[in-house]
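Trainee: Before I ask anything, let me first share the structure, which is written out below as structure tokens.
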Amino acid sequence: MHKKYFIGTSILIAVFVVIFDQVTKYIIATTMKIGDSFEVIPHFLNITSHRNNGAAWGILSGKMTFFFIITIIILIALVYFFIKDAQYNLFMQVAISLLFAGALGNFIDRILTGEVVDFIDTNIFGYDFPIFNIADSSLTIGVILIIIALLKDTSNKKEKEVK
């Protein structure tokens, strides 16, 4: 018999990501001034202390009330989807846990300081990507995993229809 929910795994992932996110942000905020930067991998990765009071790329800068409301709605929706749509599906539960942790990590920053600490500064194929953090990475990986899970589910349904 398959497990319906992988609660322990899901909580462990979410707690690890939130703690890792918050610890790294704390280290950056307490040891570097905004704008300070150092190179980790030449021409590819820097650690740069940055603050963002908006979303990705500074979109909706200063709209904290909006972010509070939308984040609470998203967190509740993720719990709902975890319970309703991710039954027996460890892959989907991991994806939702990563999304939850990423949203919560940035939400904690917004509540405590009114802005998000960003510090991962990459240059990918000559494009200076916007500075981000562990929570943002968790959100991105979670979205990618959800897309993979949905594509796989769609593919499996088509295979069953053919048979």
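Cβ from N, Cα, C; glycine included.
Just so you know, the substitutions we noted aren't modelled in this structure.
Heads up, here are the entries from Swiss-Prot:
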{"type": "MUTAGEN", "residues": "Asn52 to Gln", "note": "Retains 71% of wild-type activity"}
{"type": "MUTAGEN", "residues": "Asn52 to Ala", "note": "Retains 7% of wild-type activity"}
{"type": "MUTAGEN", "residues": "Gly54 to Pro", "note": "Loss of activity"}
{"type": "MUTAGEN", "residues": "Gly54 to Ala", "note": "Small increase in activity"}
{"type": "MUTAGEN", "residues": "Arg110 to Ala", "note": "Loss of activity"}
{"type": "ACT_SITE", "residues": "Asp118", "note": "active site"}
{"type": "MUTAGEN", "residues": "Asn133 to Ala or Gln", "note": "Retains 3% of wild-type activity"}
{"type": "ACT_SITE", "residues": "Asp136", "note": "active site"}
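Could you tell me the structural context for the features on the list?
Mentor: The Cβ of Asn52 (mutagenesis position) lies under 8 Å from the Cβ of Gly58, Ser61, Glu115, Val116, Asp118, Ile131, each of these being in the same chain and 6 or more residues away along the sequence.
Following the DSSP three-state reduction, the secondary structure of Asn52 (mutagenesis position) is strand.
The Cβ neighbour count for Gly54 (mutagenesis position), using a 10 Å radius and every protein chain shown, is 16.
Remark: Arg110 (mutagenesis position) has Met64, Phe67, Phe68, Thr71, Val116 as non-local neighbours, by Cβ distance under 8 Å and separation of at least 6 in sequence. DSSP gives Arg110 (mutagenesis position) a helix state.
When Cβ atoms from all protein chains are considered, those within 10 Å of Asp118 (active site) total 23, not counting its own.
Counting only residues at least six positions away in the same chain, the Cβ atoms of Asp21, Thr24, Lys25, Gly105, Asn106, Val116, Val117, Asp118, Phe119, Ile120 sit under 8 Å from the Cβ of Asn133 (mutagenesis position).
Asp136 (active site): 21 other CB atoms within 10 A of its CB, across all protein chains.
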Trainee: For Asp136 (active site) and Gly54 (mutagenesis position), what Cα-Cα distance in Å is obtained after rounding to a whole number?
Mentor: 13
Trainee: Translate the DSSP assignment of Asp136 (active site) into the three-state scheme.
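Mentor: Helix, per DSSP.
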